[in-house]
Amino acid sequence: MQRLTELATALGAFLGLLAVAAMAGPNFPQIDTPNMLPAHHRQKRDWIWNQMHIDEEKNESLPHYVGKIKSNVNRQNAKYVLQGEFAGKIFGVDANTGNVLAYERLDREKVSEYFLTALIVDKNTNKNLEQPSSFTVKVHDINDNWPVFSHQVFNASVPEMSAIGTSVIRVTAVDADDPTVAGHATVLYQIVKGNEYFSIDNSGLIFTKIKNLDREKQAEYKIVVETQDALGLRGESGTATVMIRLEDINDNFPVFTQSTYTFSVPEDIRVGKPLGFLTVVDPDEPQNRMTKYSIMQGEYRDTFTIETDPKRNEGIIKPTKSLDYEVIQQYTFYIEATDPTIRYEYLSSTSGKNKAMVTINVLDVDEPPVFQRHFYHFKLPENQKKPLIGTVVAKDPDKAQRSIGYSIRKTSDRGQFFRITKQGNIYNEKELDRETYAWYNLTVEANELDSRGNPVGKESIVQVYIEVLDENDNPPEFAQPYEPKVCENAAQGKLVVQISATDKDVVPVNPKFKFALKNEDSNFTLINNHDNTANITVKYGQFNREHAKFHYLPVLISDNGVPSLTGTSTLTVGVCKCNEQGEFTFCEEMAAQAGVSIQALVAIFLCILTITVITLLIILRRRIRKQAHAHSKSALEIHEQLVTYDEEGGGEMDTTSYDVSVLNSVRGGSTKPLRSTMDARPAVYTQVQKPPRLAPGLHGGPREMATMIDVKKEEADNDGGGPPYDTLHIYGYEGAESIAESLSSLSTNSSDSDIDYDFLNDWGPRFKMLAELYGSDPQEELII
């Protein structure tokens, strides 16, 4: 094989030189290679003439001879020059002989072709003696690379129990050698570990070799794949690991963890409440576990049911009806666990462990008494005196068979109409009237009794419905109140009123009422219409109002009950004055007909009078308050506190907390005596101990004011009960365009003591206070 490679290399170089000679003509440089033959004839132009060839990774000493360029220019001053990216770095040329040399070992996998340009230039002038010629140096491949996998580890999965030949994964390895050279880049694969389960073809496809790959036996396989080229070259990096995971399928039956399950439950367990749990083992993965539990045999399928917990795959046994220890103390039956989604074609065999026996022991508990019926319905005719209505019966279901005591809940018999005996007999204590209550709903309690007759244990209740039957004990009466009227000049046969009757008793399907007048000697007659109504008409005509303004007619009404009852209802017929058209013009019963009596009219009049008096008082009070506000000062006249003056003078007597003398002393530096009336009145604010007054010559006025303010501030801070001095003050401000400008004391500076405020006395009584505050003090003038 190596000889063939060398021969192919020499042949390629020879053909390249021939092509160069053919294209260059007589004056173009010629490229020569080792073993080049003399050319006596022009070669065809389709030969590749501009190529040189060299083997990669040559073991000979550097530099390596690549080829030779020649020219028919025979000049002593000619030299050969190479140009290109790799000229002078990797390749060089002998300037005199034209030999092209490689100064580095070449690697075809890095660079497979080098592009160079050959020139013949003058040694002295470096001018081209011929046109430049480009040529290519191709690196011949040698089999110096082994195949390398794209990944060191491949991950794949395949369903368990797959058929033989099922594709798993395709692995890929790449050989960097020249694929055009036979055998250099051809990749071959083989499994060196795990080949008893899987196979691989020359394309790198791995497939199953056997069909019984069971995930429950081995869930994952580690396969080692090795690759080499066609010439058998392999290396360390030509090995890869393939991790093949078996995907689970539902091919296993659930198996009970026990062959027998025993549970003990109280007999009073609630229907539908879990009484036990069944556990199975299913080697399949959770998504393939769908266990279904069922009772195989026995007559208890209607007593118990088994549900599946989807999260834990457990069976939950629940009772479907109440358990009774006194009837059955133990239940035994067989159960089966199946999987409806199992893949039977992959199922090897059934182990028989998917069946088990269940035993349920019922425990006795103290149960409440049990009534023989769910409810009782008794009937009793009304007006009966303490008869036996009915009997309720309850028994102790336990083995103790204790005696039972009965009682009626007071909340169901608030009127205490009934009583019950120890034997459960129910009697009525009072006569029952169906027209008052037609039904009675009683709640009867049953308790177990100990040997002393005291209730013990649990209790049970039952509803007793007592229906009161009707008896014909109510005579018929008018269906509504009638107030008939008749004209005093009514003619004979004039209809006065049509009456009908009603009965409080249960009315039969076809009730029949009979009507009759008790006294036939009146001026009225009764005509029975035979439809449970009757007409009252004038018998003779002409009534005398002066003799009788009202006529009272007793009417007898009889029913068709057994026995028949007759009632008497009285009609009061008023005689009225009428006009010619027969319209009533005056009736004494009009006031009564309106439904308003004399007492009611008096009460209404008193209410109206009371409301009127209250309204007048409210209006008067608002008027007085409005007048009081009209005489009071507005909010703009408030200074330090609200002072209300009901008269022109004397208002300053209320300002005990506002010491006017202090302000005057500041202005004049003298002490103004307090009025005796101010000392007699109690102070509104906390009394402040003032500092001793200093003469104006010893201390300035404004300084004394500052001291006074500090003292008041300190005492106000220490007095938790007194009102604060730093409250909001509202001052009236007349404006800069007025004569007095601002009246606020805050706008007064310390140098206003020379201002004459006597003009305030001319402003009237409302400014008297300001005139006294800012007016000159005679004592100050004396001191000055």
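Using the three backbone atoms N, Cα and C, a Cβ is placed for every residue, glycine included.
Original residues only.
The average pLDDT computed over the domain 'Cadherin 1' (46-149) stands at 78. Look at Swiss-Prot and you will find 46-149 tagged as domain 'Cadherin 1', backed by sequence analysis.
Of all Cβ atoms in the protein chains displayed, 14 besides its own lie within 10 Å of the Cβ of D144 (Ca(2+) 2 binding site). Here Swiss-Prot flags E56, E109, D141, I142, D144, D177 as Ca(2+) 2 binding site.
Secondary structure from DSSP puts E56 (Ca(2+) 2 binding site) in coil. Positions annotated as Ca(2+) 1 binding site by Swiss-Prot, on the basis of similarity to another entry: E56, E57, D107, E109, D144.
Annotation comment: Swiss-Prot describes 372-476 as domain 'Cadherin 4', evidence class sequence analysis.
Quoted from Swiss-Prot, the note attached to the mutagenesis of Y774 to A states: No effect on PARD3 binding.
In Swiss-Prot, the entry for mutagenesis D777 to A states: Impairs PARD3 binding. The structure shown retains the original residue.
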Which chain neighbours of the Ca(2+) 2 site, leaving out E56, E109, D141, I142, D144, D177, have a Cβ atom within 8 Å of the mean position of the site's Cβ atoms?
E57, D107, R108, V139, N143, N145, A176, D178, H184
Taking DSSP three-state, what's D107 (Ca(2+) 1 binding site) in: helix, strand or coil?
coil
Would you mind pulling the DSSP three-state label for Y774 (mutagenesis position)?
helix
Just the number: how many Å between the Cα atoms of D141 (Ca(2+) 2 binding site) and Y774 (mutagenesis position)?
125
Here the binding-site residues are E109, D177; which one has the lowest number of other Cβ atoms no more than 10 Å from its Cβ?
E109
When neighbour density is defined as the number of other C-beta atoms within 10 angstroms of a residue's C-beta, which of the binding-site residues E56, E57, D141 has the lowest density?
E57
Would you mind reading off the Cα separation of D107 (Ca(2+) 1 binding site) from E56 (Ca(2+) 2 binding site), to the nearest angstrom?
5
Counting across all protein chains shown, how many other Cβ atoms sit within 10 Å of the Cβ of Y774 (mutagenesis position)?
21
Candidate with sparsest Cβ neighbourhood (10 Å radius) among D107, I142, the listed binding-site residues:
D107
